Amino acid sequence: MYSWKSKFKFGKSKEEKEAKHSGFFHSSKKEEQQNNQATAGEHDASITRSSLDRKGTINPSNSSVVPVRVSYDASSSTSTVRDSNGGNSENTNSSQNLDETANIGSTGTPNDATSSSGMMTIKVYNGDDFILPFPITSSEQILNKLLASGVPPPHKEISKEVDALIAQLSRVQIKNQGPADEDLISSESAAKFIPSTIMLPGSSTLNPLLYFTIEFDNTVATIEAEYGTIAKPGFNKISTFDVTRKLPYLKIDVFARIPSILLPSKTWQQEMGLQDEKLQTIFDKINSNQDIHLDSFHLPINLSFDSAASIRLYNHHWITLDNGLGKINISIDYKPSRNKPLSIDDFDLLKVIGKGSFGKVMQVRKKDTQKVYALKAIRKSYIVSKSEVTHTLAERTVLARVDCPFIVPLKFSFQSPEKLYFVLAFINGGELFYHLQKEGRFDLSRARFYTAELLCALDNLHKLDVVYRDLKPENILLDYQGHIALCDFGLCKLNMKDDDKTDTFCGTPEYLAPELLLGLGYTKAVDWWTLGVLLYEMLTGLPPYYDEDVPKMYKKILQEPLVFPDGFDRDAKDLLIGLLSRDPTRRLGYNGADEIRNHPFFSQLSWKRLLMKGYIPPYKPAVSNSMDTSNFDEEFTREKPIDSVVDEYLSESVQKQFGGWTYVGNEQLGSSMVQGRSIR
């Protein structure tokens, strides 16, 4: 468990920051650096950093309101559907070309971005032909007990179902497999004798051994099997998604929780694992009680139309997964919304996950779709008093425009006479900084994976003429599967063309680029410097020019040579030399992100596959489900979630500054002022 308190220091007064968050700095209090004037802090005897051992972010002004660094993830809300008469319609499989079917652009957007928002309802009926990628034990005693704990289909007696399966088991062909010549049930037959859901003795709780996730716009629903076997699971579930961006596909991932007692002997696992690295990874996860990823699929959806009526996109459609390990029967309906204004009353408040002088952040559930989000409430009077209206509106603008799977998306924004509200995807895998602190450093493949996803996120911002300016592990979240989610856009600079320069002194001391320290003005290339610093820190545990004394650290950034530990990867070293060039015009990425993409360090990556989240992340955060709040400080989560009443009058001229705040999936809605009611 780690503290998230430091994430909520932004937007607080200077006195609050010093009193409550002095631990965020190195041992002693460090003043924020302004206008290129650095003040020396006291030394700490230890150079090992913790989550409280970090230089503070340098804001453009003392009163900057920077978005709260919250962890969000997707909801897994589903309801039961009993319309399970799955008819056979056309089958979709991995041979379909998504580029042709769904009109995927380089950023994953559909061609028509102007159609209205709405709700997409997915009905999941059943699965078929699922197999496991490995054989299992042939022990009848183990399999009989497992079958007896399984859940039968509706209206069928469990004893008859178990007897039928046990009878089949007695006739199944046992094969001598592997170097150990072990008697095993083949992978093709194994799934027929493992229940998809079990009920432990003395318990009425269902424990699914097979489930899959449906992801749309960083919101995730978890669909768990209710009955049947892994080969033929029954689901009968409904899940509804809010559609605010017309993305061209759904991402489906299938997972299994296989009891380790079903695996072949340790000797067999070791010998076969030496021959097949992927198989060894599967065995390692099962033996560590982790879920294994079986298969995936990207289902094309066409939401680019103008219609006020509900439309069925798929009707009892069979989806064959990419690797052919099974298929799923679904229907999908889309219903355009009426673009009615939202209010806080449209959400159930679940938990407080952060607080500050600006207001609070809560985990909420949208009442109509039952999807879980993070809602950030900001008091208007606070940001007016801090002269931060422009920055806050800019933050909302960036969040509404970004279109990248590795950036936390804005789902909605709305306002009342007293407050502004952000509704964002809820991502709960924790800060990258926490995971880096816990492990010290990452291996090469893990660091490469995170760097590649961040490269896509920064490139997406640059294409929108936005400079991020504050890349660091604290501003990077992991979703429940382990993908990157970039957050905190309070220091972004908008309307920055390729050759434009700005000279605002802001960022985080360890990550400041030389041109920023010299006050020469900087371009988008400043983000590639910070990407290099982050990659170096992930591989070594510390930023390249780190020093306890801030002025000394700045001097190192400007003058000291880049040093690498012994045995450092050659391609990683060459990439870092390019990214950490002190001359921004010679820095890798100065002429565009493709310069970085084409570097040998990423030669084994398919960028198209990466953008579609087609790679299995190297690490999956330890969260029980997509609503898990264990990565948030209990000081917040224990508090009763309420939207506190604010009795603060703001004049009409002040209220007009917040015009255009509302976002429900398009930018056509203006801002209507209705006293005492929710404001659009």
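Every residue gets a Cβ built from N, Cα and C, even glycine.
What you see is the original sequence, not a version with the noted changes.
What Swiss-Prot says about this one:
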ACT_SITE  Asp470  active site, proton acceptor
BINDING   Ile353, Gly354, Lys355, Gly356, Ser357, Phe358, Gly359, Lys360, Val361, Lys376  ATP binding site
DOMAIN    347-602  domain 'Protein kinase'
DOMAIN    603-673  domain 'AGC-kinase C-terminal'
MUTAGEN   Asp242 to Ala  Does not rescue the defects of the ORM1 and ORM2 double knockout mutant background including defects in LAC1 phosphorylation, endocytosis, and actin patches distribution
MUTAGEN   Thr504 to Ala, Asp or Glu  Reduced sphingolipid biosynthesis inhibitor drug myriocin (ISP-1) resistance. Defective in growth and endocytosis
MUTAGEN   Thr504 to Ala or Asp  No phosphorylation; when associated with A-662 or D-662
MUTAGEN   Thr662 to Ala or Asp  No phosphorylation; when associated with A-504 or D-504
Round to the nearest Å and give the CA-to-CA distance linking Asp470 (active site, proton acceptor) with Lys355 (ATP binding site). 22
Cα distance (Å, whole number) from Lys355 (ATP binding site) to Thr504 (mutagenesis position): 28
Compute the C-alpha separation of Val361 (ATP binding site) from Asp242 (mutagenesis position), stating it in Å without decimals. 20
Look up Thr504 (mutagenesis position) in the DSSP assignment and reduce it to helix, strand or coil. coil
Cβ neighbour count (10 Å, all chains) around Thr504 (mutagenesis position) is 17
For a quick check of packing: other C-beta atoms within 10 Å of the C-beta of Val361 (ATP binding site), how many? 30
Can you grab the distance from Lys355 (ATP binding site) over to Asp242 (mutagenesis position)? Cα atoms, rounded to a whole Å. 26
Would you identify the secondary structure of the residue listed as 'active site, proton acceptor' according to DSSP, in three states? coil
Please report the Cα separation of Gly359 (ATP binding site) and Asp242 (mutagenesis position) in Å, rounded to an integer. 25
What number of additional C-beta atoms lies within 10 angstroms of the C-beta atom of Ile353 (ATP binding site)? 30
Ile353 (ATP binding site) to Asp242 (mutagenesis position) - Cα separation in whole Å: 22
Need the DSSP three-state call for Lys355 (ATP binding site) to compare against my parser. strand
